[in-house]
Amino acid sequence: MASLIYRQLLTNSYTVDLSDEIQEIGSTKTQNVTINLGPFAQTGYAPVNWGPGETNDSTTVEPVLDGPYQPTSFNPPVDYWMLLAPTAAGVVVEGTNNTDRWLATILVEPNVTSETRSYTLFGTQEQITIANASQTQWKFIDVVKTTQNGSYSQYGPLQSTPKLYAVMKHNGKIYTYNGETPNVTTKYYSTTNYDSVNMTAFCDFYIIPREEESTCTEYINNGLPPIQNTRNIVPLALSARNIISHRAQANEDIVVSKTSLWKEMQYNRDITIRFKFASSIVKSGGLGYKWSEISFKPANYQYTYTRDGEDVTAHTTCSVNGMNDFNFNGGSLPTDFIISRYEVIKENSYVYVDYWDDSQAFRNMVYVRSLAANLNSVICTGGDYSFALPVGQWPVMTGGAVSLHSAGVTLSTQFTDFVSFNSLRFRFRLTVEEPSFSITRTRVGGLYGLPAAYPNNGKEYYEVAGRLSLISLVPSNDDYQTPITNSVTVRQDLERQLGELREEFNALSQEIAMSQLIYLALLPLDMFSMFSGIKSTIDAAKSMATSVMKKFKKSGLANSVSTLTDSLSDAASSISRGASIRSVGSSASAWTDVSTQITDVSSSVSSISTQTSTISRRLRLKEMATQTEGMNFDDISAAVLKTKIDRSTQISPNTLPDIVTEASEKFIPNRAYRVINNDEVFEAGTDGRYFAYRVETFDEIPFDVQKFADLVTDSPVISAIIDFKTLKNLNDNYGISRQQAFNLLRSDPRVLREFINQDNPIIRNRIEQLIMQCRL
């Protein structure tokens with residue numbers, strides 16, 4: 001029958017050519033393993049004594065808090081705050097345009113009753129009446145006069161706990177602060193020739209650009225950062241600002257060395273990385289209440305941005321590694337909401353972003369050293385994804401967030417639809433952030449990480465800015481293009497082809513005729529007949545079969561058979577039949593692998609449902625080992641696979657091994673198996689449902705798990721193509737004879753075809769459900 005193809009794949013010996021092995025290593029996607037290759041990986045260049053390089057800074061970066069500087073007299077630049085930090089009472093600062101504005105600021109200590117004090121203002125002794133009623137706060141008072149020989153008037157004031165004050169020249173005015181900390185505001189004095197006003201500071205001061213006014217206000221309200229209040233901070237002379245600091249520019253090309261044919265170029269670049277996540281959401285067949293998989297998949301993004309006046313076209317590919325698998329099971333009924341597997345990235349995961357742009361730095365990126373980058377962090381927040389149920393309120397997966405932090409950069413190769421090119425792979429480590437994610441209308445909540453359901457949260461892209469430096473060995477002739485030597489990446493072009501093929505395969509489920517399906521399921525499909533629909537099959541038959549079997553060897557089904565073989569040899573001398581459940585578990589272990597999970601049912605908290613579902617997962621192997629004349633789930637699975645291969649336009653020899661392997665593991669996930677003992681039938685499914693009933697009446701009887709374990713050890717195991725509920729429904733509505741019932745229980749293909757040809761809606765509906773489960 002059709003399932004012969006799986007047995008052939010399991011038992012055939014195969015050869016491996018070295019070229020095939022190398023190609024497979026280059027295209028295999030691994031998960032849950034991250035290898036830090038280091039900055040010199042995959043350069044393809046001879047080992048030489050090169051230096052460690054440098055991470056370059058940019059002269060365009062302006063400090064937020066510049067200082068402290070020693071007391072001095074100077075003309076401060078326009079649009080910069082002078083943040084003054086006096087340590088004692090007295091005159092803090094004074095400034096004048098020598099025409100119509102003389103402004104000075106006086107600091108008064110706490111708890112001072114009204115009194116007259118003498119202050120030196122602009123070189124002249126002045127008597128000023130001051131007061132400060134506050135018990136804790138210091139008081140800054142502005143004293144102003146508009147003529148050289150006029151009297152001073154008081155303005156402000158500013159009641160301050162941190163004892164900080166600030167003044168700025170901006171837009172024809174001199175700005176200061178007033179009010180009371182921590183709720184200060186700014187005020188101004190209109191001044192002619194304001195840009196020529198000289199300021200004399202009598203205390204240490206800092207310089208803050210106007211763009212950071214909010215930071216300045218924060219300091220006025222709450223004080224300087226703790227590091228500024230230690231004795232290790234020594235004020236400098238203001239002339240230190242004029243010292244020229246020679247730094248590498250953010251965007252420049254430097255010739256490091258040059259010979260007649262080759263030269264070393266250092267490329268320093270500002271870089272803007274934009275990327276987005278992509279996800280695959282696969283819904284299971286059936287009534288529409290179950291999802292089989294929600295997973296991340298690689299995402300390409302192309303964009304343009306401006307760098308030093310130059311328009312740069314960039315291309316990124318985002319992929320993830322080290323995913324965490326979660327699941328949700330709402331129950332065993334067909335209308336219970338279930339997500340078999342959904343991926344979440346957390347602190348043990350990594351995000352890879354492959355970046356390439358059309359600038360000169362990437363044109364000859366083959367032999368590279370001294371590769372370094374400084375990147376900002378970015379927070380990625382999940383959105384809301386609604387699970388559209390046929391009836392009832394929809395559950396919603398909502399929330400979740402992670403922050404990405406730069407963890408290294410190496411060379412890589414990107415593959416697009418048309419071209420492959422060498423690029424840089426930026427690796428990001430993750431930390432979880434608020435909010436947590438949950439699934440509404442379920443008990444899933446308070447979990448941290450970013451789920452794959454809606455990772456972009458409606459954003460077109462996430463953005464990371466930073467700087468990049470590398471030294472590249474390039475031809476001295478700028479018109480010559482270095483041949484690209486491809487290096488290995490996690491994602492290659494094959495992944496894109498497989499994604500398109502999966503979508504096409506799932507869409508073809510609607511077009512399969514059931515009579516054709518039963519016919520195909522009865523054919524002994526071998527390797528050649530299964531793949532005969534592919535172009536150039538005859539020419540590539542040997543190599544293609546080898547590739548399929550090589551890939552299949554690593555499948556879950558093949559690994560299960562390996563485990564079965566080992567456990568059979570181990571159990572051969574230790575099987576002892578007895579009345580205890582413990583000995584039943586041991587005798588069953590040769591094929592069920594449940595002895596380590598069910599050791600003492602009488603004291604176990606596990607239910608019968610848990611035990612039967614554990615046993616049922618290995619009944620497929622038992623059925624394969626004792627092939628009967630009835631049709632089984634693998635026959636249907638192989639027939640559907642054959643039909644879809646024949647109709648597919650995307651299938652190719654490269655994608656076939658992955659598709660066959662994936663189909664063997666994922667087609668018809670909800671299977672049920674039965675054993676027959678005279679008039680009694682025991683039926684158990686992988687979803688934990690179990691039935692025991694009589695064939696004559698279809699009346700249920702108590703399910704004896706010990707008897708079930710005994711029977712499956714010695715008796716043939718049969719696929720429950722037509723399960724108990726379908727049989728009972730068929731009998732209640734149409735009435736079936738005892739012989740018809742036995743034939744359906746044995747999955748007799750001839751009887752199944754008769755019911756389908758008669759257009760029996762109950763049988764057709766059951767087969768349609770099985771076909772819809774054949775999804776990738």
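Each residue, glycine too, has its Cβ placed from N, Cα and C.
Now, the feature entries from Swiss-Prot:
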type	residues	note
MUTAGEN	R101 to A	Reduced ability to bind sialic acid binding
MUTAGEN	S190 to A	Reduced ability to bind sialic acid
MUTAGEN	R231 to H	Complete loss of trypsin activation of VP4, resulting in a blockage to viral entry
MUTAGEN	R241 to H	Complete loss of trypsin activation of VP4, resulting in a blockage to viral entry
MUTAGEN	L287 to D	About 50% loss of association with liposomes
MUTAGEN	L333 to D	Slight loss of infectivity. About 50% loss of association with liposomes
MUTAGEN	V391 to D	Drastic loss of infectivity by blocking the host membrane permeabilization after virus internalization. Almost complete loss of association with liposomes
MUTAGEN	W394 to Q	Slight loss of infectivity. No effect on the association with liposomes
VARIANT	T146 to S	In strain: Isolate MMU-18006
VARIANT	A166 to G	In strain: Isolate MMU-18006
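Structural mapping of features recorded in Swiss-Prot.
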{"residue": "R101", "record": "mutagenesis position", "Cβ contacts under 8 Å, 6 or more apart": "V144, T146, I174, Y189, T191, T192, V197"}
{"residue": "A166", "record": "variant position", "Cβ contacts under 8 Å, 6 or more apart": "W81, M82, L83, L84, T176, Y177, I208, C216, I220"}
{"residue": "S190", "record": "mutagenesis position", "Cβ contacts under 8 Å, 6 or more apart": "G172, K173"}
{"residue": "L287", "record": "mutagenesis position", "Cβ contacts under 8 Å, 6 or more apart": "P334, T335, P390"}
{"residue": "L333", "record": "mutagenesis position", "Cβ contacts under 8 Å, 6 or more apart": "none"}
{"residue": "V391", "record": "mutagenesis position", "Cβ contacts under 8 Å, 6 or more apart": "T335"}
{"residue": "W394", "record": "mutagenesis position", "Cβ contacts under 8 Å, 6 or more apart": "S386, F387, A388, R441"}
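The Cβ of T146 (variant position) has 11 neighbouring Cβ atoms from other residues within 10 Å, across all protein chains displayed. In the three-state DSSP classification, A166 (variant position) falls within a strand. A strand conformation is recorded for S190 (mutagenesis position) in the three-state DSSP classification.
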